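The structure under discussion appears below in the form of structure tokens.
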Amino acid sequence: MSVISIVPLASNSCLYKSLMSSTHELKALCRPIATLGMCRRGKSVMASMSTSLTTAVSDDGVQRRIGHHHSNLWDDNFIQSLSSPYGASSYAESAKKLIGEVKEIFNSLSMAAGGLMSPVDDLLQHLSMVDNVERLGIDRHFQTEIKVSLDYVYSYWSEKGIGSGRDIVCTDLNTTALGFRILRLHGYTVFPDVFEHFKDQMGRIACSANHTERQISSILNLFRASLIAFPGEKVMEEAEIFSATYLKEALQTIPVSSLSQEMQYVLDYRWHSNLPRLETRTYIDILGETTINQMQDVNIQKLLELAKLEFNIFHSIQQNELKCISRWWKESGSPELTFIRHRHIEFYTLASGIDMEPKHSAFRLSFVKMCHLITVLDDIYDTFGTMDELRLFTSAVKRWDRSEIECLPEYMKGVYIILYETVNEMAREARKSQGRDTLNYARLALEEYIGAYLKEAEWISMGYLPTFEEYFKNGKVSSGHRIATLQPILTLDIPFPHHILQEIDFPSKFNELACSILRLRGDTRCYQADRDRGEKASCISCYMKDNPGSTEEDALNHINGMIEDTIKQLNWELLRPDNNVPISSKKHSFDISRAFHHLYRYRDGYTVSSNETKNLVVRTVLEPLPM
């Protein structure tokens, strides 16, 4: 049993960094606060722990449970040393010039009806152009042009799909599948019945046994389309099974190429665990090796040039924001909390992986800080805190008064101050964007979240295993999705009036589904480690309790089925044609769900961030692209 060692804490060393940048720029506003961190009688409590142990004894004789996790991977000195030349105005001017040139390419496509574009492939060229700018992460510059292109394509859409060009009578699987996916994602009404027309007499998608590049392209786009299925769309389920099988078999026979790399990426990341910036980084490499799209090389090169430049310009922004986050983490006293998982850099990678808009610094930084606080609370309630301490902390959060720290144990005082100041500062930032006070709204969400944590701590303390229904109802709240999303999205320059917020946040179906996916997927990746730490309750164990005789494999199959069904429901809530809430208002919440799904794709990449998650940080945040 390891013993908590006592390390002196220098006087006034715990400083509180301003928790926010403004919406449009980073500001280094610092405010000192006293004795922040995990402090006991003027000293910092440092837990010395081995990954093979589950308990530790503190200096006051309290036996505490500890987690199995590695320390922070990213040294602050390293982060502060990062630099990039791409913040210079000359690069922004070059990007502006390229944006104008790409708009000219779009404009040439819009003249198709006038005969300047070939009537045999103009529809495919419109779709390929939109697909490319979106996957390259530069679509924010061309929203008007994208709408013109999609309106044009949609004007030729039929119940049998479309051909590659406006004068082509026979519909084409490749163009139809690509069009279906892009049109649905942009809110156009399209039905999956179009794919029935590509089946043979046996009810299967008609294709030859040969793995030609053209046929693979068609099946690849069919697979991508199948991933945005709505509930009850059987033809989409069939298309996903068929196309996934076809692509996996094709990968075994075709040589390694840009095509095979694209296939592997789409199979690996699909849609609900795909991070836009990772896709951009990967697709730039793929296009650079000549991809399977139908555009002319001159256009590809122009798009690539802009995409690389934009990637590196944002890379310079990432470095500045990383420095801000790392300073905040260090000066908040968080390093003294050695019993928690320090994943602030990993969370920033997720935030910048789903939002590459330069002016959205406040969103990215808010998301990271809230996720860090969620981690602190998770590790206190799950492992380190005693029941008496947790009840005191829960009561203090409900009263929401800085003076409440006087009733808390020393190590909790700093945590409470960070939480209190962060939530209040985010509310002030949200007021700038939304024009109203949202603090009480955020506090209610936080109280609900803390209450769910306390209930789980009580279950652990009692050794109680709830029913699946009881566990899942509470687990959707304790997943943290709502609390990680709410305040960050309110800092955006997107209006969230009360009626729209209620369609995204609690008690909306959209919020429930996003929380459900995180709870279900998280449990499938964490239940064994949680069980080893003494936490009985998980979706897996509760399912097995409700279904005597069932195995872990049975439970996992059931949970994975629930996840697939829930993803389809979330697709519907985001993209439903009768939606009164714009897709843009729901997109950040939806993308946060994708980011968390990505984190748990193979394992608990949150607790164990030294493998795939570390590679993600390097590939999308630390490394610039060669120009």
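From the backbone N, Cα and C atoms, a Cβ is placed for every residue, glycine too.
Under the heading Mg(2+) 2 binding site, Swiss-Prot lists ASP378, ASP382, citing similarity to another entry as support.
For ASP378 (Mg(2+) 2 binding site), the same-chain residues that are 6 or more apart in sequence and have a Cβ closer than 8 Å to its Cβ are TYR453, GLY480. Per Swiss-Prot, Mg(2+) 1 binding site is recorded for ASP378, ASP382, and the stated evidence type is similarity to another entry.
According to Swiss-Prot, the feature Mg(2+) 3 binding site maps to ASP530, an assignment based on similarity to another entry. Following the DSSP three-state reduction, the secondary structure of ASP530 (Mg(2+) 3 binding site) is helix.
Per Swiss-Prot, natural variant GLU448 to Asp is noted as: In strain: Q903; susceptible. The 10 Å shell around the Cβ of GLU448 (variant position) contains 15 further Cβ atoms across the protein chains shown.
Note on GLY463 (variant position): other Cβ atoms within 10 Å of its Cβ, all shown chains, come to 9. In the three-state DSSP assignment, the secondary structure recorded for GLY463 (variant position) is coil. Variant annotation in Swiss-Prot: GLY463 to Val, described as In strain: Q903; susceptible; the structure shown retains the original residue.
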- If you measure from the Cα of ASP382 (Mg(2+) 2 binding site), which of the recorded positions GLU448, GLY463, ASP530 is the nearest? ASP530
- Given GLY463 (variant position) and ASP530 (Mg(2+) 3 binding site), what distance in Å do their CA atoms have, once rounded to a whole number? 13
- Query: Distance between ASP530 (Mg(2+) 3 binding site) and GLU448 (variant position) at the Cα atoms, whole Å?
  - Reply: 22
- Query: So how many other Cβ atoms are close to ASP530 (Mg(2+) 3 binding site), meaning within 10 Å of its Cβ?
  - Reply: 21
